[in-house]
Amino acid sequence: MSNTKTASTGFAELLKDRREQVKMDHAALASLLGETPETVAAWENGEGGELTLTQLGRIAHVLGTSIGALTPPAGNDLDDGVIIQMPDERPILKGVRDNVDYYVYNCLVRTKRAPSLVPLVVDVLTDNPDDAKFNSGHAGNEFLFVLEGEIHMKWGDKENPKEALLPTGASMFVEEHVPHAFTAAKGTGSAKLIAVNF
């Protein structure tokens with residue numbers, strides 16, 4: 001999904017401030033995140049590579065805050081209130097689960113004015129619901145709309161999930177931190193949906 005550079009001075013300072021505010025040292029935060037203290041220190045120094053939206057959400061959750069509170073204030077990237085993304089500017093990312101191409105994310109236009117809004121067109125490449133790979137539930141609510149094909153949706157308890165078959169035109173709302181997974185319906189090949197995280 002969307003990547004945010006940890007080199008941002010704003011993120012580094014906000015992370016350090018929040019960690020200190022909740023009285024955690026590097027080791028305590030690292031332990032809760034499954035990272036090393038050196039990694040946390042690197043993030044606070046504006047180093048450490050890139051973090052995904054999911055990783056930022058996990059850090060925010062552990063620190064009892066929001067992704068927005070850990071990111072610098074938005075600048076204005078709009079032109080008289082509008083931003084346009086042309087087709088050749090659209091990032092395309094592969095979602096891989098257990099070394100299998102699972103999704104292709106076509107990242108739609110984003111703006112600094114609404115940094116938590118992440119709109120995607122998702123090509124769902126697997127059609128075996130038995131192989132559905134649950135996420136752990138992410139920060140931010142999610143809206144889904146099925147554009148093509150049928151989606152087999154699972155959510156909640158991974159061992160005893162709730163399930164629904166969503167035909168073209170169906171939509172669904174998923175509350176933040178609810179584990180979920182979706183595949184194309186069994187034997188249908190693939191499907192396509194719009195997903196908006198906010």
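One is the number of the first residue shown, and numbering goes on along the chain from there.
Note: Cβ is positioned from N, Cα and C throughout, glycine not excepted.
Don't expect the noted substitutions in this model, because it carries the original residues.
DSSP assigns ASN135 (substrate binding site) to coil, not to a helix or a strand. Taken from Swiss-Prot, the feature substrate binding site applies to LYS23, ARG97, TYR105, ASN135, SER136, GLY137, HIS138, GLU142, supported by experimental evidence.
Long-range Cβ neighbours of HIS138 (substrate binding site) (same chain, at least 6 residues apart, Cβ-Cβ under 8 Å): LEU53, THR54, GLY57, GLU176, HIS177, ASN197. Summarising the annotation, Swiss-Prot assigns Fe cation binding site to HIS138, GLU142, HIS180 and lists experimental evidence as the type of evidence.
Across the range of the domain 'HTH cro/C1-type' (15-70), the DSSP-based residue counts are 37 helix, 3 strand, 16 coil. The annotation domain 'HTH cro/C1-type' is assigned in Swiss-Prot to 15-70 on the grounds of sequence analysis.
Swiss-Prot lists 136-196 with the feature domain 'Cupin type-2'.
Within 10 Å of the C-beta of LYS23 (mutagenesis position) there are 7 other C-beta atoms, taking all protein chains into account. For the published mutagenesis LYS23 to Ala, Swiss-Prot gives the following note: Abolishes (S)-2-hydroxypropylphosphonic acid epoxidase activity.
DSSP classifies TYR105 (mutagenesis position) as strand under the three-state reduction. Under the heading of mutagenesis, Swiss-Prot lists TYR105 to Phe and annotates it as follows: Abolishes (S)-2-hydroxypropylphosphonic acid epoxidase activity.
For the mutagenesis of GLU142 to Ala, Swiss-Prot gives this note: Abolishes (S)-2-hydroxypropylphosphonic acid epoxidase activity. The structure shown keeps the original residue. In sequence order, PHE173, VAL174, GLU176, ALA195, VAL196, ASN197, PHE198 constitute the residues six or more apart from GLU142 (mutagenesis position) in its chain with CB-CB distances below 8 Å.
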Original post:
For ARG97 (substrate binding site), what is the secondary structure state per DSSP, taken as helix, strand or coil?
Top reply: strand
**OP:** Could you check which of the binding-site residues (ARG97, SER136, GLY137, HIS180) sits closest to TYR105 (mutagenesis position), going Cα to Cα?
**Re:** ARG97
Subject >> Mapped DSSP class for HIS180 (Fe cation binding site), helix or strand or coil >> reply: strand
Subject >> For substrate, whose listed binding residues are LYS23, ARG97, TYR105, ASN135, SER136, GLY137, HIS138, GLU142, the greatest C-alpha pairwise distance in Å >> reply: 38
**OP:** Can you grab the distance from ARG97 (substrate binding site) over to HIS180 (Fe cation binding site)? Cα atoms, rounded to a whole Å.
**Re:** 14
